[in-house]
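Engineer: Sending over a structure as structure tokens; questions will come in a sec.
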Amino acid sequence: MFARIVSRRAATGLFAGASSQCKMADRQVHTPLAKVQRHKYTNNENILVDHVEKVDPEVFDIMKNEKKRQRRGLELIASENFTSKAVMDALGSAMCNKYSEGYPGARYYGGNEFIDQMELLCQKRALEVFGLDPAKWGVNVQPLSGSPANFAVYTAIVGSNGRIMGLDLPDGGHLTHGFFTPARKVSATSEFFQSLPYKVDPTTGLIDYDKLEQNAMLFRPKAIIAGVSCYARHLDYERFRKIATKAGAYLMSDMAHISGLVAAGLIPSPFEYSDVVTTTTHKSLRGPRGALIFYRKGVRSTNAKGVDTLYDLEEKINSAVFPGLQGGPHNHTIAGIAVALRQCLSEDFVQYGEQVLKNAKTLAERMKKHGYALATGGTDNHLLLVDLRPIGVEGARAEHVLDLAHIACNKNTCPGDVSALRPGGIRLGTPALTSRGFQEQDFEKVGDFIHEGVQIAKKYNAEAGKTLKDFKSFTETNEPFKKDVADLAKRVEEFSTKFEIPGNETF
């Protein structure tokens, strides 16, 4: 009895203490944040319905300045594009208000009737654009971007600490294909999966498929990745398929850069030979910033006795995306992707793709005319890699000077580069300017501007210091350099502003 009384008293004291603590916590939660400065919105306006120019002039000015930068400059980053006004309308629609964890017909929230309709429509269009049979292919349209899409695939088909093989980053691959250095595991894909990169032939710059096959038979990866971020030639998907089958691996194709050209039917498609295909939606596909994962359905293989082995990718990949890596999808992005996919089905989109390829070849020839070496000698797609090592200019220095002259590109490693931190070239792409209406004769002029910028970098290279930091400091203070760049920038702006940019007029 005494024990029970003590126990009750102890419990009473415990609850009393807990109650006291809760009251203290409650008081703390409601204590005003003394250091937060708040502003009062004007009485005659509505913060929820007014234009961003009124609600937040500071943000509006930044957006407006970015629009001006895009308009006055030459956008040559191969992974960028200008999406349409219709896609932007979808991104700014009421679809951004809804939470919808799960998949159509199986959501964790109510009120998803039209969200389901939009996601199913997006899936339908994604399959139509690439000519895929819904009985043989499925697609997940929820990945937030390309990197998590690739990670979801590895999670689904490779598993923790499983083995993957992708093209090495310095040779034209992507971070998400398993990149690491001797010093550290740079990408999470090399942290959670075992990665063995394959390489290009340092002489030709072309993928060494024989060496890839040899290493795949030794390494026995669960997935081989046929994908690039800076490789100007077509991939041999049939050869990839044979190697993957021989090694007992899935073939995953990452067509993020080239999916728009595949959609237009202008370059080889990975679908005939792949088990899984991923893509972003904002590069040559010209949509919003999102991603798609396509996966095989039906029969994977048949043994000598006629027994079929079926694909089981649908549930694995969908589960890896949600709930594995993501929560609620971005429904406004899915709406924007659906709009972009409808545009892919137009004749106008095919004409755009054809012009992208013509412009890339024109730019390649113009750069060669100016004496520059190109990795692989040219291009079959939307990009080219200019090797600046023969003229003694690092890619980062060329990128910096071109940026000052309103020409946006990116430094990039070239085959044979010793360090990814000091790349020897610059990558150039044609989709963005093609979307602005640039044609072959315009890209000849673009090539001339690039040449001028690189020559300015070369002219001042020796006196500008040994490090990139020294070089940038020099460009901020040296008056002859600043005069040369200002002259080029003025002519670039005069040329570029003749062309319109899709989207909203001012921001």
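In case you wondered, yes, glycine gets a Cβ from its N, Cα and C as well.
Pulled from Swiss-Prot, these are the listed features:
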type    : residues      : note
MUTAGEN : Arg107 to Gln : In t1597; causes recessive maternal effect lethal (Mel) phenotype where homozygotes are viable but offspring display an embryonic lethal phenotype
MUTAGEN : Arg125 to Lys : In t1555; causes recessive maternal effect lethal (Mel) phenotype where homozygotes are viable but offspring display an embryonic lethal phenotype
MUTAGEN : Ala126 to Val : In t1666; causes recessive maternal effect lethal (Mel) phenotype where homozygotes are viable but offspring display an embryonic lethal phenotype
MUTAGEN : Leu169 to Phe : In t1473; causes recessive maternal effect lethal (Mel) phenotype where homozygotes are viable but offspring display an embryonic lethal phenotype; when associated with V-86
MUTAGEN : Gly172 to Glu : In t1665; causes recessive maternal effect lethal (Mel) phenotype where homozygotes are viable but offspring display an embryonic lethal phenotype
MUTAGEN : Ser274 to Phe : In t1520; causes recessive maternal effect lethal (Mel) phenotype where homozygotes are viable but offspring display an embryonic lethal phenotype
MUTAGEN : Ala291 to Thr : In t1616; causes recessive maternal effect lethal (Mel) phenotype where homozygotes are viable but offspring display an embryonic lethal phenotype
Engineer: May I ask for the distance between Arg125 (mutagenesis position) and Ser274 (mutagenesis position), taken between their Cα atoms and rounded to an integer number of Å?
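Structural biologist: Arg125 (mutagenesis position) and Ser274 (mutagenesis position) have their Cα atoms 20 Å apart.
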Engineer: So of all those mutagenesis positions, Ala126, Gly172, Ser274, which one's Cα sits nearest to Ala291 (mutagenesis position)?
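Structural biologist: Going through Ala126, Gly172, Ser274 one by one, the closest to Ala291 (mutagenesis position) is Ala126.
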Engineer: CB neighbours of Ser274 (mutagenesis position) within 10 A?
Structural biologist: 23
Engineer: If you run the three-state DSSP split on Gly172 (mutagenesis position), which class comes out?
Structural biologist: coil
Engineer: For Ala291 (mutagenesis position), what is the secondary structure state per DSSP, taken as helix, strand or coil?
Structural biologist: strand
Engineer: Going by Cα-Cα distance, pick out whichever of the mutagenesis positions Ala126, Gly172, Ser274 is nearest to Arg107 (mutagenesis position).
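Structural biologist: Nearest listed residue in space: Ala126.
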Engineer: Can you tell which of the mutagenesis positions Leu169, Gly172, Ser274 lies nearest to Ala126 (mutagenesis position) in space, using Cα positions?
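Structural biologist: Smallest Cα separation from Ala126 (mutagenesis position) among Leu169, Gly172, Ser274: Ser274.
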Engineer: Which has the fewest other CB atoms in a 10 Å radius around its CB: Arg107, Arg125, the listed mutagenesis positions?
Structural biologist: Arg107
Engineer: Return the residues near Gly172 (mutagenesis position), defined as same-chain residues 6+ apart in sequence whose C-beta is under 8 angstroms from its C-beta, sorted by sequence, else 'none'.
Structural biologist: Val200, Val228, Ser229, Cys230, Tyr231, Ala375, Leu385, Pro415
